[in-house]
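The structure appears below as structure tokens.
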Amino acid sequence: MAQFDTEYQRLEASYSDSPPGEEDLLVHVAEGSKSPWHHIENLDLFFSRVYNLHQKNGFTCMLIGEIFELMQFLFVVAFTTFLVSCVDYDILFANKMVNHSLHPTEPVKVTLPDAFLPAQVCSARIQENGSLITILVIAGVFWIHRLIKFIYNICCYWEIHSFYLHALRIPMSALPYCTWQEVQARIVQTQKEHQICIHKRELTELDIYHRILRFQNYMVALVNKSLLPLRFRLPGLGEAVFFTRGLKYNFELILFWGPGSLFLNEWSLKAEYKRGGQRLELAQRLSNRILWIGIANFLLCPLILIWQILYAFFSYAEVLKREPGALGARCWSLYGRCYLRHFNELEHELQSRLNRGYKPASKYMNCFLSPLLTLLAKNGAFFAGSILAVLIALTIYDEDVLAVEHVLTTVTLLGVTVTVCRSFIPDQHMVFCPEQLLRVILAHIHYMPDHWQGNAHRSQTRDEFAQLFQYKAVFILEELLSPIVTPLILIFCLRPRALEIIDFFRNFTVEVVGVGDTCSFAQMDVRQHGHPQWLSAGQTEASVYQQAEDGKTELSLMHFAITNPGWQPPRESTAFLGFLKEQVQRDGAAASLAQGGLLPENALFTSIQSLQSESEPLSLIANVVAGSSCRGPPLPRDLQGSRHRAEVASALRSFSPLQPGQAPTGRAHSTMTGSGVDARTASSGSSVWEGQLQSLVLSEYASTEMSLHALYMHQLHKQQAQAEPERHVWHRRESDESGESAPDEGGEGARAPQSIPRSASYPCAAPRPGAPETTALHGGFQRRYGGITDPGTVPRVPSHFSRLPLGGWAEDGQSASRHPEPVPEEGSEDELPPQVHKV
């Protein structure tokens, strides 16, 4: 049986994100000239602390926040102990009389201190309760651990504080008003002065992101490839998603940083996991470790459950009293945050996208209120409100009514009932357009299953979107159930996937010079992980197992290039971005738009625009979203997609961050007529955009540009997927330990590169290499990205990345027997399957 070598290898120089000639560079600095920040060993932790200090708005805010977290834990434990052991509830509930005077017949007013037990009685009751003593001892040990960790972190963050002041020259008072891009630019400049990393002369933006997001990128890839057990089919409820903070913590503990994890340190995978010869033994070892951690979770379940209940009660009781409808609000689920996250996307960037999509997402979910539920809510509000009105009127007439037993309780419950019922009654003046709302949501969240488009009005789409955008009450309930469910998921669902996880980390881990071991998906290389239906046809050599799903590679690459305009992408990424820009220019030229504005004003445009803020970039998105249904007669669905694609392309083509009254000067003027990427790249060095306000404006326009690109790329993907719907469908099978090969692809040859369908209004297709427009447009991208000479597909030799790796994914009609290479015997009884991925 043919077998392949899956030996982990060092990343090639063209993939290392290093300047030529610096791949094995070791910078030497004289002893007397070393700065305090020369050769920082753990750059992952250092850059993460730099980022955290920026996000927490400086050292003082971070210090006070950490102190309050310690105080919160003490308060919850102490207050709960006091309520259990030091309160006489018979007096509090008036079941026992209290006499303060010498005359028992005189009426006595009970005060709150009367219900408190004396200190001696309270102490005796605590000592008699063995369970309470055990819980207090465990809580005390945990609090002391947090206190020691707090002191250590303060010492470390004081060093980061000094780094901001002396190396980056950013005072703490100005830090809350500095964007992360400004801080990152100063870090890149500081590398040249202090040699923070001695393995590279210069740091890039991608290096910093890789250091901060090393483990997060692995988690995003694991969710993208459906390797983590997060979806379950429940009897009577159908498919459900369960992903909580406790479950995520256990995943990270097992895989990344816990004792016996897969990583030797923050930046290096253990050597045995880089070789395929012991994969079965390593999988068994991982399975046993998951079992023991699951058992530990089961034993600690009572304590964790008590803590979860108490913390949720103290956190949400006041909110529920003040705003009863708060639990009816929605939030982005933890699974949704991981599914929607780009590779190399920091937490504040993700949060900004999701915040922009929150209002349209809420309005979309409100479109599906049940008519029966609305009818019941209206009548329930009527009956409860009538009784409440009578009680309030009686109270106004005579306040002694409140002294009647349970009157105040009844008033409170009736008020909560009325508030809850009103939350299920839709606004009678609101007009809902589910398809338009879903398109607005897509513009911000960037990811969406293909079958949602055109089916926004269906309950199935609503239910699937609810997995990403869940009720706050459901979120709290899942967190409360997490201590019980997490051990079951670890023992019975995660353990059977141990072999697939081992294969995943071996096949998709690469070593980057000056960075260490990273997830290969985080390199955003369309050649190795691109999807042919996401504009990568002819530019990717990835098998179905190697390609990222839902266009994650392509959209992540576009997002990172727009967010970091100074980044120089690799050759293949530059070719992809150039091809996308060329397609945008062609589709934009095909759209006939009115002079003086993108789209005319109309009622639907105004209603869609009301979903957004008043800023100009978001209004541009509203124009594009409303355009396809506001102008012209109804068209068939395929022609509507072409028209919509042309409109988005026109918006991108004319997109410019300059306000109408500003006059561009110099080099910026010549680039503003191109895509937004070029415009912002040129303007980032211009005096027009200097200052903090200009940085925020550029960030807003970058977000809008990415939203337009997401709409455009999804439309292209939809049309290309319709052309070949079954070619790139993949599924995950159980790990094959027998080494059997995949189905033979014998007769199928290499696929020819396919061109992306053009707009329906585009008259004809000129050959790409000879088109003068292509040459001119690509010249701008050459100046922007360091350039290539040919805008077409980059010629390359056949790569070992075209092989189909382990893990059980198989491409329809294809075999796994490509480029057979024998594996030398290692004396191991583990047998490798013939589908491998060599990095």
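Think of each number as a place in line: the chain as shown, counted from 1.
Each Cβ is built from the backbone N, Cα and C atoms, and glycine gets one as well.
Keep in mind that this structure shows the original residues, not the substituted ones.
Keep in mind it's a predicted model, so treat the numbers as computed, not measured.
Recorded in Swiss-Prot as a mutagenesis result, TYR8 to Ala carries the remark: Abolished interaction with the AP-4 complex.
For the mutagenesis experiment GLN9 to Ala, the note given by Swiss-Prot reads: Abolished interaction with the AP-4 complex.
Among the mutagenesis results in Swiss-Prot, ARG10 to Ala has the note: Does not affect interaction with the AP-4 complex. The residue drawn here is the original one.
One mutagenesis experiment named in Swiss-Prot is LEU11 to Ala, and its note says Abolished interaction with the AP-4 complex.
While the structure shown retains the original residue, Swiss-Prot records the mutagenesis experiment TYR15 to Ala with this note: Does not affect interaction with the AP-4 complex.
The annotation that Swiss-Prot gives for the mutagenesis experiment ASN99 to Asp reads: Abolished N-glycosylation.
Quoted from Swiss-Prot, the note on mutagenesis experiment ASN265 to Trp is: Impaired autophagy. In the three-state DSSP scheme, ASN265 (mutagenesis position) is classed as strand. In sequence order, ASN42 constitute the residues six or more apart from ASN265 (mutagenesis position) in its chain with CB-CB distances below 8 Å.
According to Swiss-Prot, the mutagenesis experiment THR412 to Trp carries this note: Does not affect lipid scramblase activity. Strongly reduced autophagy; when associated with L-321--L-323. In this chain, no residue six or more apart from THR412 (mutagenesis position) has a CB-CB distance below 8 Å.
Among the sequence features in Swiss-Prot, the mutagenesis site THR419 to Trp is noted as follows: Strongly reduced lipid scramblase activity and autophagy; when associated with L-321--L-323.
The number of other Cβ atoms within 10 Å of the Cβ belonging to ARG422 (mutagenesis position), over all protein chains shown, comes to 16. The note that Swiss-Prot attaches to the published mutagenesis ARG422 to Trp is: Impaired autophagy.
Around THR419 (mutagenesis position), a 10 Å sphere centred on its CB holds 16 further CB atoms from the protein chains shown.
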